[in-house]
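Trainee: Quick one: the structure is below, and I'll ask about it shortly.
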Amino acid sequence: MAAFTPQWNDWCPGCGNFGILNAEQQAIVELGVDTKNVVVVSGIGCSGKIPHFFRTPISGVHTLHGRAIAFATGIKLSNPDLVVIVNGGDGDLLGIGAGHFVAAGRRNVDMVVILHDNGVYGLTKGQASPTLKRGEKPKSLPRPNINDAVNPIALAISSGYTFVARGYAYDVKHLKELIKSAIKHKGLALIDVLQPCPTYNDINTKEWYDKRIYKLDTLPDWDPVVKKPEEVNEKIKRAIDKSLEWGDRIPIGIFYQNELVPSYEERIKANSPAYLDYTPAKQLIEKEGKLTTIIDPLLKEREVD
């Protein structure tokens with residue numbers, strides 16, 4: 001298959017990253033996306049290895065710790081024709097990268113962010129990540145965690161993400177469908193993927209999740225899609241309320257979707273009508289060693305007396 005690679009994979013046996021990788025690969029293939037136009041971006045952590053496991057011509061970009069969203073934003077705005085998928089751990093995206101995570105929601109760039117959510121920093125021996133609940137003590141910690149946890153779903157919705165979902169790494173078929181929906185969505189999409197870390201997190205295990213997870217689309221009255229502006233507040237409230245459900249039952253599926261909000265690309269075009277026809281990736285910036293882009297007139301135009 002076009003997305004798969006024979007590259008040897010050194011994740012721990014049973015790691016949820018295998019399911020996430022598999023779901024991403026299947027989603028890309030089933031959507032029939034031109035693989036030359038797919039870019040997979042990651043930060044640092046166990047999830048950071050994901051770009052290495054996609055076959056060329058899919059492009060992979062392994063970036064700095066916490067900066068995957070920033071890199072991906074630049075890639076997408078330079079060439080809006082690309083399908084850009086960000087992968088990052090809960091520590092990478094919600095710890096050092098939290099500022100970029102929130103700022104991205106205000107822009108609504110048309111790309112997908114996949115959050116690998118296992119409650120620990122798996123690459124550095126299992127320290128508590130921003131999504132580990134206060135008071136929990138996985139085997140990697142000498143004492144219970146004293147910090148409160150971030151709620152990725154609520155944070156994404158309140159920041160402005162227009163597609164917000166939660167998946168489960170061991171339900172690859174369901175996760176694949178969420179990723180396909182996120183790619184097709186026009187705007188910024190987050191998928192918070194619950195994934196067991198069999199090496200360091202002995203609380204949120206496969207057995208623990210299997211007894212609790214249920215799908216939102218099995219609820220008869222669940223409809224996360226905003227169809228008119230008057231519905232926004234109601235849909236947001238329901239989504240955030242449902243995101244707080246954690247314990248005996250944990251919902252997965254689409255929490256919120258709103259395509260009435262213009263993407264960042266559309267907002268740029270409103271100011272620069274030629275943007276989508278003449279994107280930065282198509283522009284010649286130098287010829288025979290000399291710059292062809294002269295910004296002096298642009299700066300002059302924006303001078304303030």
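In case you wondered, yes, glycine gets a Cβ from its N, Cα and C as well.
Keep in mind the model shows the original residues, not the substituted ones.
In case it helps, Swiss-Prot gives these features for our protein:
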BINDING   Cys12, Cys15, Cys46, Cys197  [4Fe-4S] cluster binding site
BINDING   Ile44, Gly45, Cys46, Ser47, His65, Gly91, Asp92, Gly122, Leu123  thiamine diphosphate binding site
MUTAGEN   Lys49 to Ile  Strong decrease of the oxidoreductase activity with pyruvate, 2-oxobutyrate and 2-oxoglutarate
MUTAGEN   Lys49 to Val  Slight decrease of the oxidoreductase activity with pyruvate, 2-oxobutyrate and 2-oxoglutarate
MUTAGEN   Lys49 to Arg  Increase the oxidoreductase activity with pyruvate
BINDING   Asp90, Asn118, Val120  Mg(2+) binding site
MUTAGEN   Leu123 to Ala or Ile  Strong decrease of the oxidoreductase activity with pyruvate, 2-oxobutyrate and 2-oxoglutarate
MUTAGEN   Leu123 to Asn  Strong decrease of the oxidoreductase activity with pyruvate and 2-oxobutyrate. However, this mutant shows almost the same activity with 2-oxoglutarate as the wild-type
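Can you walk me through where each of these features ends up in the structure?
Mentor: Under the three-state DSSP scheme, Cys197 ([4Fe-4S] cluster binding site) falls in the coil class. Taking Cβ-Cβ distances under 8 Å and a sequence separation of 6 or more, the neighbours of Cys197 ([4Fe-4S] cluster binding site) in its chain are Cys12, Cys15, Gly16, Asn118, Gly119, Val120, Gly122, Gly126, Asn204.
Cβ neighbours within 10 Å of His65 (thiamine diphosphate binding site), excluding its own Cβ and spanning all shown chains: 16.
In the three-state DSSP classification, Lys49 (mutagenesis position) falls within a helix.
Every protein chain shown contributes to the tally, and the Cβ of Lys49 (mutagenesis position) ends up with 20 other Cβ atoms within 10 Å.
The Cβ of Asp90 (Mg(2+) binding site) has 28 other Cβ atoms within 10 Å, all protein chains considered.
According to DSSP, Leu123 (mutagenesis position) is assigned to a helical segment.
Cβ environment of Leu123 (mutagenesis position): Ile44, Gly45, Cys46, Gly48 lie under 8 Å away, each six or more residues apart in the same chain.
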Trainee: Taking the Cβ of Asp92 (thiamine diphosphate binding site) as reference, which residues of that chain separated by at least 6 in sequence fall under 8 Å from it?
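Mentor: Long-range Cβ contacts: Gly43, Ile44, Gly45, Ser47, Gly48, His65, Gly66, Ala68.
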Trainee: Counting other CB atoms within 10 A of each CB, which of the binding-site residues Cys12, Cys15, Ile44, Cys46, Val120 comes out lowest?
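Mentor: Ranked by other Cβ atoms within 10 Å, the binding-site residues Cys12, Cys15, Ile44, Cys46, Val120 bottom out at Cys12.
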Trainee: Can you list, in sequence order, the residues of the same chain other than Cys12, Cys15, Cys46, Cys197 whose CB lies within 8 Å of the CB centroid of the [4Fe-4S] cluster site?
Mentor: Trp11, Gly14, Gly16, Asn17, Asn118, Gly122, Gln195, Pro198, Thr199, Tyr200
Trainee: Measure the Cβ-based neighbour count of Asn118 (Mg(2+) binding site), defined as the other Cβ atoms within 10 Å of its Cβ.
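Mentor: Total other Cβ atoms inside 10 Å, all chains included: 31.
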